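Listed in Swiss-Prot:
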- C9 to A: Abolished auto-ubiquitination. Loss of ubiquitin ligase activity (MUTAGEN)
- C9, C12, H36, C39: Zn(2+) 1 binding site (BINDING)
- C26, C28, C52, C55: Zn(2+) 2 binding site (BINDING)
- L571 to A: Complete loss of Ac/N-degron recognition (MUTAGEN)
- G885 to A: Does not restore the degradation of PLIN2 in MARCHF6-knockout cells (MUTAGEN)
- L888 to A: Does not restore the degradation of PLIN2 in MARCHF6-knockout cells (MUTAGEN)
Amino acid sequence: MDTAEEDICRVCRSEGTPEKPLYHPCVCTGSIKFIHQECLVQWLKHSRKEYCELCKHRFAFTPIYSPDMPSRLPIQDIFAGLVTSIGTAIRYWFHYTLVAFAWLGVVPLTACRIYKCLFTGSVSSLLTLPLDMLSTENLLADCLQGCFVVTCTLCAFISLVWLREQIVHGGAPIWLEHAAPPFNAAGHHQNEAPAGGNGAENVAADQPANPPAENAVVGENPDAQDDQAEEEEEDNEEEDDAGVEDAADANNGAQDDMNWNALEWDRAAEELTWERMLGLDGSLVFLEHVFWVVSLNTLFILVFAFCPYHIGHFSLVGLGFEEHVQASHFEGLITTIVGYILLAITLIICHGLATLVKFHRSRRLLGVCYIVVKVSLLVVVEIGVFPLICGWWLDICSLEMFDATLKDRELSFQSAPGTTMFLHWLVGMVYVFYFASFILLLREVLRPGVLWFLRNLNDPDFNPVQEMIHLPIYRHLRRFILSVIVFGSIVLLMLWLPIRIIKSVLPNFLPYNVMLYSDAPVSELSLELLLLQVVLPALLEQGHTRQWLKGLVRAWTVTAGYLLDLHSYLLGDQEENENSANQQVNNNQHARNNNAIPVVGEGLHAAHQAILQQGGPVGFQPYRRPLNFPLRIFLLIVFMCITLLIASLICLTLPVFAGRWLMSFWTGTAKIHELYTAACGLYVCWLTIRAVTVMVAWMPQGRRVIFQKVKEWSLMIMKTLIVAVLLAGVVPLLLGLLFELVIVAPLRVPLDQTPLFYPWQDWALGVLHAKIIAAITLMGPQWWLKTVIEQVYANGIRNIDLHYIVRKLAAPVISVLLLSLCVPYVIASGVVPLLGVTAEMQNLVHRRIYPFLLMVVVLMAILSFQVRQFKRLYEHIKNDKYLVGQRLVNYERKSGKQGSSPPPPQSSQE
């Protein structure tokens, strides 16, 4: 077998020839050591990599130039290449300027001017619209406002397309379909209610689609059968009107909807990329897209803003409510919402009339338009109105906590209505979000089926838009009212009542100090940055808080279960938990046997009816009902309310009290914002609970292990403190002081005044600058500082390497900062006076040397960059004119320099 000893190419498995010699360009050995240059180049083009995928060694090529190439390029060649590069740059600059002008100037400006023209309400504005388009008055403000208008129209367009997809794939409501509902596998109509009523209480929570937003708390069980009966009655009425032609039209319509995204649409989407659509590929096709975007903006402004606004405006004027709407400071928004409400009523009336006269295509079009308006209004109510109500109710119930009155809130609303409403909406959204998060935590602890009246947000079938499409409007209205009652009652229980108790028991504890000014000697900026950079990351980035809360909920549930004999109801039985896997398998098999796959005409309604026809609700576990079960449930609710009240009292008093006591050592008797005291108290409480939980976890391991762990943790804490002093103390202080000397002092302090430096402010700003520099470094290219920071992050606190951090990170950074601070000072204070200059010149040099040296460093960096760019241009010109090929460089093991030979010039690599 002589061929086994011959050198062959790793790709084509051929031997080397004088015309095609073999090379060994990387560290690989054995049968994959050698390769032809042509094979390697072909493989590199295919893989789009410049290194060996096995040994990670970068391949090197040496350029081959023409024999008549001079040692130095002639001036005329360099000048010609420079002119060509400048011409290419100018052409690209003109093109990208045109692109930016079109998308950032023409599109938003036309949108804003058309919007103002339509809402001016005069014919003269419509006639002068072409001249207004060319006007340069308020150009920047109109562009910014136009960007907002364009964003709204694009969001509306995307929402319409997405809503259409929801209707196509999820199925339209039953009342919108033309034909009679198809039969399911059991032989019943799709809209018939199930015969069995067992477990209706638990099934109803999983019954139709999940509630539309996070505020619908109360389930819809009592009216499930009524709703199905109403839908059945509607469908039976529609059956009398629909014929064979209608069924064919419905099937064809559904088929047309499914064929809307055909292959040609996919092919067109593949050809249209973002670069081509925006004009970043160098073509002028984007001008057509600009025209279509402007037309789309005009159409959407006219249809979705102009028409509803004027419908609402004429209606309010006719009813005499115009003055009340104007007094709300949100005339445009309220008028538009009223217009949409009237439009929805008009559409549903026209839909009914079209049904009576059997205009089936018009009937379907009117129904789809009604669904669009209905979903839009429900989204506004769920995401806008409900959090706003919660935010205002929270504010009203907490007025005594801040020593405020309703008159103060009215004055703040009159002075800044938009800001006030946004802040209250934001507070309400936070409240709703944390309430939903707490419900998710409860589901992890309690028995499946306990919270049957609450939505399961983790349900994979959860789709609020489908609920908005399918459920009638009165059910959404009822859910909204019940949710407002439930959320409002919780606010009364956990905020208003604890405040009343605190004021009666601790009269001097309230109100909280929330003034925007402070007479404390410590800078507000320092406290804010300390809060944002130290306290909040520790409280938010740790997963221990959720585990502690989950443990408290589990302990409370176990206690309440044994006290009230509701352990089986709350947590389930152990025997049932052991057999839960078998039950789940049986339930899944039962579900597969009963659930019919919905066809095109059925959609989501059939899926919901399939869920209803199961033997029990999804995820339900049976439980044992003790005697006097309703009374025990009532006592459980009372016990829960008392627990929530006590927990709220502790949360409102303990952190603030601890924070005030600790901050008094720092600020004395001066009053500061309660945000800082509460944050400080929460941080101390968190540290205390964390230490207690760690000690409790160590207790079962014995005294020797505890001493060993205490020793390890003490050593780790000492190392961490040293690193914190260097990296979180010295480095930010030097960085903030350097920023003060280079930027702040020359800009803010005149030459005839002496700048004052505040170490706390400099340190706080330095912390912010250090985090920004670290983030930019980690996002940038690979260099020694990024490598060191990544290594420190990878080690973490438990494996902290003090020697590595001091030697590789702290010492170099501190040395550079000290040199940046000391060298200019030595020059200004030690060298300049020896030159015999005047005192004014010495003061000028002393105050301006830091920004001057910064400018020198920046100019040197720019000059170095330009030199590198000129070298690249020189190589590019030389390669374009004299390069005839490239030769692969062999890897030499014995020579480190050859083994790590640098890659060829970028312009010559292929």
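Glycine is treated like the rest: Cβ placed from N, Cα and C.
No noted substitution is present; original residues retained.
As the structure is a computational prediction, the values presented were derived from the model and not from experiment.
All features noted in Swiss-Prot, drawn onto the structure.
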residue	record	DSSP (3 states)
C9	mutagenesis position	coil
C26	Zn(2+) 2 binding site	coil
H36	Zn(2+) 1 binding site	strand
C52	Zn(2+) 2 binding site	coil
L571	mutagenesis position	helix
G885	mutagenesis position	strand
- Item | Cβ-centroid neighbours of Zn(2+) 2 site C26, C28, C52, C55, 8 Å, sequence order | P25, V27, I32, L54, K56, H57, Y891
- Only counting partners 6 or more residues apart, tell me which same-chain residues put their Cβ under 8 Å from the Cβ of C55 (Zn(2+) 2 binding site). C26, V27, C28
- Near L571 (mutagenesis position), meaning Cα within 10 Å, which of C12, H36, C39, C52 (binding-site residues)? none
- Message: Spatially, which candidate from the recorded positions C9, C12, H36, C52 is nearest to L888 (mutagenesis position), comparing Cα atoms?
- Response: H36
- Looking at Cβ-Cβ distances, which residues of the chain lie under 8 angstroms from C9 (mutagenesis position) while being 6 or more apart from it? E15, G16, L22, F34, I35, H36, C39
- How big is the Cα-to-Cα gap, in Å, between G885 (mutagenesis position) and C52 (Zn(2+) 2 binding site)? 21
- Item | Other residues, Cβ within 8 Å of C9, C12, H36, C39 Cβ centroid (Zn(2+) 1 site) | R10, V11, R13, S14, K20, L22, I35, E38, L40
- Item | Spatial separation of C52 (Zn(2+) 2 binding site) from C12 (Zn(2+) 1 binding site) - C-alpha basis, Å | 17
- Task: Work through the recorded positions one by one (C12, C26, C39, C52, L888) and point out the residue whose CB has the fewest other CB atoms within 10 angstroms.
- Result: C12
